[in-house]
Amino acid sequence: MAARTDNSIVVNAPFELVWDVTNDIEAWPELFSEYAEAEILRQDGDGFDFRLKTRPDANGRVWEWVSHRVPDKGSRTVRAHRVETGPFAYMNLHWTYRAVAGGTEMRWVQEFDMKPGAPFDNAHMTAHLNTTTRANMERIKKIIEDRHREGQRTPASVLPTELHAQQLLLLAASGRLARIVHVLTELRIADLLADGPRHVAELAKETDTHELSLYRVLRSAASVGVFAEGPVRTFSATPLSDGLRTGNPDGVLPLVKYNNMELTRRPYDEIMHSVRTGEPAFRRVFGSSFFEHLEANPEAGEFFERFMAHWSRRLVLDGLADQGMERFSRIADLGGGDGWFLAQILRRHPHATGLLMDLPRVAASAGPVLEEAKVADRVTVLPGDFFTDPVPTGYDAYLFKGVLHNWSDERAVTVLRRVREAIGDDDARLLIFDQVMAPENEWDHAKLLDIDMLVLFGGRERVLAEWRQLLLEADFDIVNTPSHTWTTLECRPV
């Protein structure tokens, strides 16, 4: 069965600049981290052939191939395909550009099928292409936005302008936009538009809503690229709205719902309390900590665990479960939720066994997950609290996935020291799957999540230097070079 990837990013720059930079083939070695050479071979009426040559891969191998590319600036589209397909039965690419709030949206779709006997199947290649595409998009975005800023650095650019006012207005109104997206998510509009454009009257009938009111909400969402308005009040899907479809593994549907729950929304009314005191506003609003509230409210707790499981799946798709785990035979996942992440590691490495430790309410949900992955016979499930119960000994890898950012430095050091005591003199590794914040002035979702940590949990996101200091206090040293956003910090005891 054929495979497909679909990724997009918004570049804060005008279309002309985005188009010119991304379609300058001979400059691609600067844009794309994996390309060493790009050469245009021949040009015809509708396009051109060009050759790409990669930098050496992890095994020292260099790859090259010829593709045909047809750019159409008028329609803001590019179509391309590989002429020399290599391990692919075929590879087709479609790029589109669209003006949206905040700049130019650049969308890349790749459709392909692997040849029988190729070293990777469609699923592995899909995961690889998604990872490299997202990384390259972020790289290209930064290059173009840096060039755009350089071009704008005139005395006039520092004066208040209509553009600056509109951007600030959009930020100030973002709370309204979040509620609009949530309402459209609850109505499953993205699912209803999955098969093509529809009139608002049809959508209102299917969702049991007031037609004019639904139109006004959809019109507002379309103004920022979430759905697109067509003639006579029809609406269609967009790359942004596709992220709201049910079952989309690359979507953000659970995040939208999570951000609009009472337990995440109400504490933001008291954010000033957190800013003035450094304490989480959650306790001021609900009278307990976030996790105490989940224990007392099982329905909210179950949703939170489902939400965390969704992000576990995203991390596996992004390759974090493949970070050299073949080295380890006994793996302890501390705070591992329902065990899905650990199960994917064990499925990939049948020689290994695992331990899953989490609070009793959470650990109780692991059985079906481990059974479905066919690894239940290789996992010990240990209900417990790693702050108060003994951390198991005798493992050669200890994992924390999305756990330590929930806690203050003081609390995080406490649990890290308990892991260090459990390791003792063993030759074990601590693997932290978490976020490393990008440098100052760069967009990074972790910088928004850091405010969640402040307001809801009393935890924090960290830059690399802060991670190093935190781990040093617990007698660990980082031995790899972590990237930004979600990444792996591999630590050895010292």
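Positions of Cβ are set from backbone N, Cα and C atoms, glycine also.
If you look for the noted substitutions, you won't find them, since the model keeps the original residues.
Remember, it's a predicted structure, so these values are computed and weren't measured experimentally.
These features come from Swiss-Prot:
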type	residues	note
MUTAGEN	E34 to A or Q	Decrease in the production of the first ring
MUTAGEN	Y35 to T	Strong decrease in the production of the first ring
MUTAGEN	Y35 to A	Abolishes the production of the first ring
MUTAGEN	W63 to N	Decrease in the production of the first ring
ACT_SITE	S67	active site, proton acceptor
MUTAGEN	R69 to A or D	Abolishes the production of the first ring
ACT_SITE	R69	active site, proton donor
MUTAGEN	Q110 to H	Strong decrease in the production of the first ring
MUTAGEN	N136 to A	Decrease in the production of the first ring
BINDING	D358, G384, D385, F386	S-adenosyl-L-methionine binding site
ACT_SITE	H405	active site, proton acceptor
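Structural mapping of features recorded in Swiss-Prot.
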residue	record	DSSP class
E34	mutagenesis position	coil
W63	mutagenesis position	coil
N136	mutagenesis position	helix
D358	S-adenosyl-L-methionine binding site	strand
G384	S-adenosyl-L-methionine binding site	coil
H405	active site, proton acceptor	helix
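The number of other Cβ atoms within 10 Å of the Cβ belonging to R69 (mutagenesis position), over all protein chains shown, comes to 18. For the binding-site residues D358, D385, the greatest number of Cβ atoms within 10 Å around a candidate Cβ is found at D358.
A distance of 47 Å separates the Cα atom of F386 (S-adenosyl-L-methionine binding site) from that of W63 (mutagenesis position).
Counting only residues at least six positions away in the same chain, the Cβ atoms of R4, T5, M91, N92, L93, L129, T133 sit under 8 Å from the Cβ of Q110 (mutagenesis position). Taking a C-beta cut-off of under 8 angstroms and a sequence separation of 6 or more, G384 (S-adenosyl-L-methionine binding site) has the following same-chain neighbours: M357, D358, L359, P360, A363, P390. The two recorded residues, W63 (mutagenesis position) and E34 (mutagenesis position), have Cα atoms 10 Å apart. Same-chain residues with CB within 8 A of the center of the D358, G384, D385, F386 CB atoms, the S-adenosyl-L-methionine site residues themselves not counted, are L334, G335, M357, L359, L382, P383, F387, T388, D389. Each of the recorded positions Y35, W63, F386 was ranked by the number of other C-beta atoms within 10 Å, and first place falls to F386.
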